[in-house]
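Asker: First, the structure itself, so that you have it in front of you.
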Amino acid sequence: MPITINNFNYSDPVDNKNILYLDTHLNTLANEPEKAFRITGNIWVIPDRFSRNSNPNLNKPPRVTSPKSGYYDPNYLSTDSDKDTFLKEIIKLFKRINSREIGEELIYRLSTDIPFPGNNNTPINTFDFDVDFNSVDVKTRQGNNWVKTGSINPSVIITGPRENIIDPETSTFKLTNNTFAAQEGFGALSIISISPRFMLTYSNATNDVGEGRFSKSEFCMDPILILMHELNHAMHNLYGIAIPNDQTISSVTSNIFYSQYNVKLEYAEIYAFGGPTIDLIPKSARKYFEEKALDYYRSIAKRLNSITTANPSSFNKYIGEYKQKLIRKYRFVVESSGEVTVNRNKFVELYNELTQIFTEFNYAKIYNVQNRKIYLSNVYTPVTANILDDNVYDIQNGFNIPKSNLNVLFMGQNLSRNPALRKVNPENMLYLFTKFCHKAIDGRSLYNKTLDCRELLVKNTDLPFIGDISDVKTDIFLRKDINEETEVIYYPDNVSVDQVILSKNTSEHGQLDLLYPSIDSESEILPGENQVFYDNRTQNVDYLNSYYYLESQKLSDNVEDFTFTRSIEEALDNSAKVYTYFPTLANKVNAGVQGGLFLMWANDVVEDFTTNILRKDTLDKISDVSAIIPYIGPALNISNSVRRGNFTEAFAVTGVTILLEAFPEFTIPALGAFVIYSKVQERNEIIKTIDNCLEQRIKRWKDSYEWMMGTWLSRIITQFNNISYQMYDSLNYQAGAIKAKIDLEYKKYSGSDKENIKSQVENLKNSLDVKISEAMNNINKFIRECSVTYLFKNMLPKVIDELNEFDRNTKAKLINLIDSHNIILVGEVDKLKAKVNNSFQNTIPFNIFSYTNNSLLKDIINEYFNNINDSKILSLQNRKNTLVDTSGYNAEVSEEGDVQLNPIFPFDFKLGSSGEDRGKVIVTQNENIVYNSMYESFSISFWIRINKWVSNLPGYTIIDSVKNNSGWSIGIISNFLVFTLKQNEDSEQSINFSYDISNNAPGYNKWFFVTVTNNMMGNMKIYINGKLIDTIKVKELTGINFSKTITFEINKIPDTGLITSDSDNINMWIRDFYIFAKELDGKDINILFNSLQYTNVVKDYWGNDLRYNKEYYMVNIDYLNRYMYANSRQIVFNTRRNNNDFNEGYKIIIKRIRGNTNDTRVRGGDILYFDMTINNKAYNLFMKNETMYADNHSTEDIYAIGLREQTKDINDNIIFQIQPMNNTYYYASQIFKSNFNGENISGICSIGTYRFRLGGDWYRHNYLVPTVKQGNYASLLESTSTHWGFVPVSE
């Protein structure tokens, strides 16, 4: 049966079943038993603060108690009202967890499964129901005293947070011999200390995705992920597979490195998080933990076979029932003999589920929320929110609520987009700092006098995590004895969520028939912990490092005015100065508004900044790093690069190691030798020893690669990622200063247009965030390429060199073994030597995907080798009404005749076949491209729109790159778009797409996306809108000489078509024309197709941007043969007289409610209304009040759309919201009924056949009528009857 989550008020009375007073004996803040509420099954909540400290104190401590950030509030959960809120927040989170199958399964296991009643001190034949890690006392007040009346055996108790409110923790019980039942198979109760309304915030600045496209890239965690992460720990504890806390990766503590101080990354945390971070734990260690758990489970099974008694003896009657519960929990097998055993396959299945499926990383995907992609992410100031308010946080969507338009790009979690997310009081925060001390030399002094220390405090969390080399396991490199009995352990592959959890029927759980025995004896009271304090550390530096440079870019608080400076020292010493690394920006900002031209000045400043941050320097397109971001050096002074002069030149000389503040040199530990021997001098055993050695040799190579990967992930990538985070902060500091300067100048501005330009000024400032997102994509690409280059060029060769030396020694030993036993091996010597020689002939290849199942890492590596953009050798774009090549190869582009360039999106260019429209574009590619080798595999893609076409028109070439009858071309012949490869006049091959030339209006004039891929040794393929249309084999085209000139021109192909006159002018529009020096695959093409659609902007029927204040014919996708008309004031759709013509019916104009009047594009989520003019009278479309009638019956919640005379009053009846609904086959939108504030989506616009009222009479026959379906309209969301198209009247 489904899981039921109980509802409570904190004031509800104790009922001795679901509400009890519990005494855990663990909370040192509790002077008496605490009120507890059963959420479901074995899961309980105590809405009180929790501490294990011997002397607990909830006040902000005088010194830091953790390397992590801390938030303290002694008043939190101090009142019954606070406790009631906390209780209801936990209940709501459990309901949200329970809304997905994986969450339901998680709750089910925690609420029904039980720890083993006992531990390794318990006699093997006994169930002990009174163990201290399992039993919690139930107490009742009798007079002035609390009396124990029983006990319960929960699996999880959730309490309020510990002293540090933002540091959730899951704890369990330690046994007297310093072992944990939670780690030894038995399982144990977990106490989770958490605060659901305080959330950590992170940056997704290192991700090349669109989340930051319209705002800053900072987001808060969904509170269910915080809770579910801790529930993962609780489940590991419950199943007895918890990883010991001493299994960690520590941060480097040396003053040589800028690394987080005293941070220990626990393996247990990595397991609970999952995802890419799991690769920080070597597979050998993961296998060790799994095998250890298997041994413990075998011990548990052995105990179950021996159980004969229970403590207390009154529970002997429950022995059989508890055995069955434990057999089910551990997935043990009961043999025909009755013996309980462990089936290894069932154990592996269970272990994989617990460690690879139930992870924070997977939860984020399944609940569709934004989350950190790796465990080690940049942390920002925490936020709080009222998650009990369904308008802020609901069970289905969390913060990303569709009705508030916060579901797009996870805006509900975005700190700059959701006002409900409030930063906590900074006065209550506490940080561990590193104090940098820079002692400069006074060059003016004759004796080079050292100046006083220039101090800078940097938060510990702002430093990168650099793993200590001593924690990267090296035991795999120890000397190893090889004989005929040596075994090789192979590590299992990762498993997927789909394979395990989501295939289960989690709704059929059965009744929660849990036992809660009453026990009279007292549990042991365990001692509390002592509070540990940390001291800030001081680190001397010999130059102003990146942290000083970032500090110099921050705008000081309460500064009335400021100027930009190029001197970091000046900015550090003067609060009215801000350092910038863009000289022209400094000049323009500091000049201020000249001659009252405020808007021109602001535009110039923003354009200068955005131009600078989008700069890339290309040294060599064939190199590993495709483009350098030149301003990273002066922005962060990485490795004192500013002192070295030009950063790009320094990078070219030094390479990627210039970016690493620490650990620029990589060394592999000494590889222990193989000691080869055979105990018995027998032929088969010697041969087996040789085989085992060859297998161990392969394992040694793979182990070395794995060690290298662990080192790269924990010590190198973290440093590279830190540069991305720092650059994100730097760009935002620069943009923040620009915004502040614009505000200051606007405040002083007194022009008559001040109010009119206010919205333009705001749009200018907002555009800075958009450009920062674009710049971060460039920076992240550069950083990723550098990190991968370091792996392949700095690390991998050294590992292979060491392994080759190891191979030479091992091979010599094996040959010696064969020679020294040549008599025993008679007849086999030459064969064995050949086997050894062949085995050592080649190195073991490094396939990175053999060492990780990390999809994010795979994407990075694939980008390194096969990045789509990197393979562009031509990118023809319209930039500021000029056609240019933006690929980096700088092809020459010229225009002849009348080529019309569109100055607004989609920035296309138009070609015509005759008259004034005739023109051509000529592209001459760079001489440095070696065409014949480049085009062994190549692809071409472009968007094209062609006006109406008929089959008897002549054929036309539209794009031509043929010279001396050799090359390629694209044309239109009859109803086909044709791509042709031509070797000579007699040898060519073509592939085509049948273009719709039907007589129906829908069959022409639309934008569509064409991709042709060519593999000269394989196939030619054509894709339309990302879909594969046709594949043909490339045959006998081995000598194509490709031209460097590409001409875009409509030229008639002789002897084609029936019409020979030039009077029928053909027009077409082209945009985003690319050539790639590779064969794109289907995934590449889909990425390209989706990235070029700009899906947030609503499209008209042809695929152009839908515009405000422009006339359109409105059509329904299900009834394209109908046009919009009015019968009295009721809108109806009549049958067209000519299916080939959209120009029939009434025209509508889309009007905006509010927003930027300079941007005429209609965007998804816009609130708008529709104007219509009929016989010179103005109307609005509006929703009528009467419901529709069908078959003489009222149709519930369906209302007609009619006409209302236009007035100045804009009321809710005429207001709608629009969302794009584009797909492979057409461009359309969905229209929803909304209100003036856009806060309420009450219905969806559809179409259907109804009768409607006119005056007091009903029409006798039915009409096709547009309607609004209110109430439950979810079923219509997928219906094409709700898809509306807008055909421009002018086209």
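Note that Cβ sites are derived from N, Cα and C of the backbone, with glycine treated the same way.
Keep in mind the model shows the original residues, not the substituted ones.
Okay, these came from Swiss-Prot:
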- H229, H233, E269: Zn(2+) binding site (BINDING)
- E230: active site (ACT_SITE)
- Y1119 to A: Receptor-binding domain (RBD) no longer binds eukaryotic gangliosides GD1a or GM1a, reduced GT1b binding, GD1b binding unaffected. RBD fragment enters neurons but does not compartmentalize normally; uptake is not stimulated by K(+) (MUTAGEN)
- Y1119, I1247, G1248, T1249, Y1250, S1281: ganglioside GD1a (d18:1(4E)) binding site (BINDING)
- A1126, N1127, S1128, R1129, Y1146: ganglioside GD1b (d18:1(4E)) binding site (BINDING)
- Y1146 to A: Whole toxin has dramatically reduced toxicity (MUTAGEN)
- H1193 to A: No effect on receptor-binding domain (RBD) binding to eukaryotic gangliosides (MUTAGEN)
- L1203 to F: Receptor-binding domain (RBD) has decreased binding to neurons. Whole toxin has greatly decreased toxicity. Decreased binding to mixed gangliosides (MUTAGEN)
- W1258 to A: Receptor-binding domain (RBD) has greatly reduced binding of ganglioside GD1b, no longer binds neurons (MUTAGEN)
- S1281 to Y: Receptor-binding domain (RBD) has decreased binding to neurons. Whole toxin has decreased toxicity and decreased binding to mixed gangliosides (MUTAGEN)
Asker: Excluding near sequence neighbours, so keeping only residues 6 or more apart in the same chain, what lies with its CB under 8 A of Y1146 (mutagenesis position)?
Answerer: M1124, Y1125, A1126, M1172, I1174
Asker: Rounded to a whole angstrom, what is the C-alpha distance between N1127 (ganglioside GD1b (d18:1(4E)) binding site) and L1203 (mutagenesis position)?
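Answerer: Here the two Cα atoms are 10 Å apart.
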Asker: Enumerate the residues of the same chain, H229, H233, E269 excluded, that satisfy the criterion Cβ within 8 A of the mean position of the Cβ atoms of the recorded Zn(2+) site; list them in sequence order.
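Answerer: The answer, listed by sequence position, is T170, E230, N232, A268, Y271, A272, F273, E360.
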Asker: From the centroid of the CB atoms of Y1119, I1247, G1248, T1249, Y1250, S1281, the recorded ganglioside GD1a (d18:1(4E)) site, which same-chain residues not already listed sit within 8 A by their CB, in sequence order?
Answerer: N1116, D1118, F1133, S1246, L1264, V1265, P1266, T1267
Asker: Out of H229, H233, E269, Y1119, T1249, which of these recorded positions is nearest S1128 (ganglioside GD1b (d18:1(4E)) binding site) by C-alpha distance?
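Answerer: Nearest candidate: T1249.
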Asker: Looking at the binding-site residues H229, H233, R1129, which one has the fewest other Cβ atoms within 10 Å of its own Cβ?
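Answerer: Each of the binding-site residues H229, H233, R1129 was scored; lowest Cβ tally within 10 Å is R1129.
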Asker: In the three-state scheme derived from DSSP, which category covers L1203 (mutagenesis position)?
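Answerer: Note: L1203 (mutagenesis position) is in a strand by DSSP.
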Asker: Out of E230, H233, L1203, which of these recorded positions is nearest T1249 (ganglioside GD1a (d18:1(4E)) binding site) by C-alpha distance?
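Answerer: Of all the candidates listed, L1203 is nearest in space.
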Asker: Just checking the recorded positions H229, L1203, S1281: which sit within 10 A of G1248 (ganglioside GD1a (d18:1(4E)) binding site), CA to CA?
Answerer: S1281
Asker: Given the recorded positions Y1119, I1247, Y1250, S1281, which one's Cα is the least distant from that of H229 (Zn(2+) binding site)?
Answerer: S1281
Asker: Measuring C-alpha to C-alpha, could you say which of the recorded positions E230, I1247, Y1250 are within 10 Å of S1281 (mutagenesis position)?
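Answerer: Matched recorded positions: I1247, sequence order.
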Asker: DSSP secondary structure for R1129 (ganglioside GD1b (d18:1(4E)) binding site), reduced to helix/strand/coil, please.
Answerer: coil
Asker: Determine, using Cα-Cα distances only, which of these recorded positions is closest to E269 (Zn(2+) binding site): Y1119, R1129, L1203, I1247, Y1250.
Answerer: I1247
Asker: Check the Cα-Cα distances from L1203 (mutagenesis position) to the recorded positions H233, Y1119, R1129 and tell me which is shortest.
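Answerer: Going through H233, Y1119, R1129 one by one, the closest to L1203 (mutagenesis position) is R1129.
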Asker: For Y1119 (mutagenesis position) and I1247 (ganglioside GD1a (d18:1(4E)) binding site), what Cα-Cα distance in Å is obtained after rounding to a whole number?
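Answerer: Cα-Cα, rounded: 9 Å.
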Asker: Specify the count of other C-beta atoms within 10 Å of the C-beta of Y1250 (ganglioside GD1a (d18:1(4E)) binding site).
Answerer: 21
